[in-house]
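*Asks:* Take a look at the following structure, please.
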Amino acid sequence: MAIVETVIDGINYFLSLSVTQQISILLGVPFVYNLVWQYLYSLRKDRAPLVFYWIPWFGSAASYGQQPYEFFESCRQKYGDVFSFMLLGKIMTVYLGPKGHEFVFNAKLSDVSAEDAYKHLTTPVFGKGVIYDCPNSRLMEQKKFAKFALTTDSFKRYVPKIREEILNYFVTDESFKLKEKTHGVANVMKTQPEITIFTASRSLFGDEMRRIFDRSFAQLYSDLDKGFTPINFVFPNLPLPHYWRRDAAQKKISATYMKEIKSRRERGDIDPNRDLIDSLLIHSTYKDGVKMTDQEIANLLIGILMGGQHTSASTSAWFLLHLGEKPHLQDVIYQEVVELLKEKGGDLNDLTYEDLQKLPSVNNTIKETLRMHMPLHSIFRKVTNPLRIPETNYIVPKGHYVLVSPGYAHTSERYFDNPEDFDPTRWDTAAAKANSVSFNSSDEVDYGFGKVSKGVSSPYLPFGGGRHRCIGEQFAYVQLGTILTTFVYNLRWTIDGYKVPDPDYSSMVVLPTEPAEIIWEKRETCMF
């Protein structure tokens, strides 16, 4: 009774206060509680140091969201490579550098979960039953199904299709119109997402599907892409216009794929050597005998194209801007391409998949772009069992998150000389080559979708690592290499003020801030 009376007396006292005093208490109590909680948390020796923050729940979201790499470096200087911060109600434990890559990417499946970290974000975009909306074992098999369309023989067929799409874009898009113009200005944040989706749909989904992928269809993918924002990560569904457009785009794209799948099945028109759709229609039965439904295949197609879209659109936009800042690098690539074609006695139309492997300046430019501008600045896993951090007394409790940032290591002077300088030639050195993970590493593991390098302690991991390593790395190099050689063979360009735009971290994928334009002119070898 004494406790009840005390509570009643407290309520009566609160009600007797003025409105101003009541509001002050209501606003002040959460802040006081937050400060006390942080102090008590800091006393625990089994927890990574927590970055101090003033605003409850919101935490360090502003400083992290605006400049994540600067935020990481500032925290590292104060706490070391391991620390935690509050992000919109979630405690993120960060482990920077190659040891952090090893800790997160090679963590046991029983200890961390990418599915629990991303499912609420990706399922409204991709659809149900695929990627993170299924057990990890299913995802590993889905990746294996997709890899049947990502073979060397497939890449050989893709190169001329990708080049043809780019050349057609040069003729038809208002940014270029190369049959009518000799010079002009192009916004790479318009051109590169479109070129990427047109080339990917043509090569991966076939000629019939490409005819459906007009600019209005590309806009649907743009609406889907807007579902990958920080607000979507926190609030998967809100009654807001961009959520409605995301959902409408998902339904329309999925229905389009379903129609094509149904048509091919009814016609019996399925060729295992044609494209990704046919490959999935043939290879889509799990080890336990369960078959993917056509709806799940359609959803997986969305996920695959979206994954590649992010990497290639952002990477090609960035390398066009950097090469515009340093046109002499374009000339190095141009001479390399021209000399190779001269030996063959042909022009750009004769450039093959095998030729792309003989162009070190092209591949080094892509590699350097991915170093400076990794599409995802942070990668999360949700902790499902208490997780001890090696060589420390820290334990990450169940329900918290671990965060790794290869992009931080890519741009840190601890691992790369002059990291802020765009220098493709750095990859010619033996030390730099040793930093990159080889496709043919002898230390390999098979998570269910084919062997990948087990080693993830490299400071350079643009395609991630472990069981969630991107399976599209080689396709990305084929697509990006063809885009780069086609641009350089036909055009020479600069950027205004010879200054590359700053990165925009407001979305989940790091893109250039607007305006992001190149000023182009035709080369003498231009094909129009």
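Each residue, glycine too, has its Cβ placed from N, Cα and C.
Unsubstituted: the structure retains its original residues.
Since we're looking at a predicted model, the values are computed, not measured.
Residues annotated as oteseconazole binding site in Swiss-Prot: Tyr64, His377. The annotation that Swiss-Prot gives for the naturally occurring variant Phe105 to Leu reads: In strain: fluconazole-resistant isolates. If you look up Swiss-Prot, you'll see Tyr118 marked as itraconazole binding site, on the strength of a large-scale study or a structure entry. A natural variant is reported in Swiss-Prot for this position, Gly129 to Ala, and the note states: In strain: azole-resistant isolates. Looking at Swiss-Prot, the entry for natural variant Tyr132 to His says: In strain: azole-resistant isolates. Under its natural variant entries, Swiss-Prot includes Ala149 to Val with the note: In strain: fluconazole-resistant isolates. The annotation posaconazole binding site is assigned in Swiss-Prot to Gly307. Swiss-Prot gives this note for the natural variant Ser405 to Phe: In strain: azole-resistant isolates. Natural sequence variation is annotated in Swiss-Prot for Arg467 to Lys, with the remark: In strain: Isolate 13; azole-resistant. As annotated by Swiss-Prot, heme binding site applies to Cys470.
Tell me about the setting of these features in this model.
*Replies:* The Cβ of Tyr64 (oteseconazole binding site) has 25 other Cβ atoms within 10 Å, all protein chains considered.
On its own chain, Phe105 (variant position) has Val404, Val456, Leu461, Gly464, Gly465, Gly466, His468, Arg469 as residues at least 6 apart in sequence with a Cβ closer than 8 Å to its own Cβ.
For the recorded site, Tyr118 (itraconazole binding site), the DSSP three-state label reads helix.
Non-local contacts of Gly129 (variant position) by the CB criterion (under 8 A, 6+ apart in sequence, same chain) comprise Met292, Thr293, Gln295, Glu296, Asn299.
DSSP classifies Tyr132 (variant position) as coil under the three-state reduction.
DSSP classifies Ala149 (variant position) as coil under the three-state reduction. If you take the C-beta of Ala149 (variant position) and look for same-chain residues 6 or more apart in sequence within under 8 angstroms, you find Leu204, Asp275, Leu276, Ser279, Leu280.
Cβ neighbour count for Gly307 (posaconazole binding site) (all protein chains, 10 Å cutoff from its Cβ): 18.
In the three-state DSSP scheme, Ser405 (variant position) falls into the coil class.
Residue density at Arg467 (variant position): 20 other Cβ atoms are found within 10 A of its Cβ, drawing on all protein chains shown. According to DSSP, Arg467 (variant position) is assigned to a helical segment.
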*Asks:* Looking at the recorded positions listed here (Tyr118, Tyr132, Gly307, Ser405), whose Cα lies nearest to that of Tyr64 (oteseconazole binding site)?
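*Replies:* When the Cα distances are compared, Ser405 comes out closest.
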*Asks:* Checking your reading of the structure: which of the recorded positions Tyr118, Tyr132, Gly307 lie inside a 10 Å Cα sphere centred on Cys470 (heme binding site)?
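*Replies:* Correct set: Gly307.
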*Asks:* Does anything in the same chain, at least 6 positions from Tyr132 (variant position), have a Cβ under 8 Å from its Cβ, and if so what?
*Replies:* Ala114, Glu115, Tyr118, Lys119, Thr122, Thr123, Leu139
*Asks:* Quick check for the class: what is the C-alpha distance, in angstrom and rounded, between His377 (oteseconazole binding site) and Gly307 (posaconazole binding site)?
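*Replies:* With distance taken Cα to Cα, Gly307 (posaconazole binding site) is 15 Å from His377 (oteseconazole binding site).
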*Asks:* If you draw a 10 Å sphere around the Cβ of His377 (oteseconazole binding site), how many other Cβ atoms fall inside it, taking every protein chain shown into account?
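*Replies:* Total other Cβ atoms inside 10 Å, all chains included: 22.
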*Asks:* When you measure from the Cβ of Ser405 (variant position), which residues in the chain that are at least 6 apart have a Cβ under 8 Å away?
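*Replies:* Once residues fewer than 6 apart are set aside, Ser405 (variant position) is near Pro68, Tyr69, Phe72, Val94, Leu96, Gly100, His377, Ser378, Ile379.
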*Asks:* I want to verify one value. Collapsing DSSP to three states, which class is Tyr64 (oteseconazole binding site)?
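*Replies:* Looking at the DSSP assignment, Tyr64 (oteseconazole binding site) belongs to a helix.
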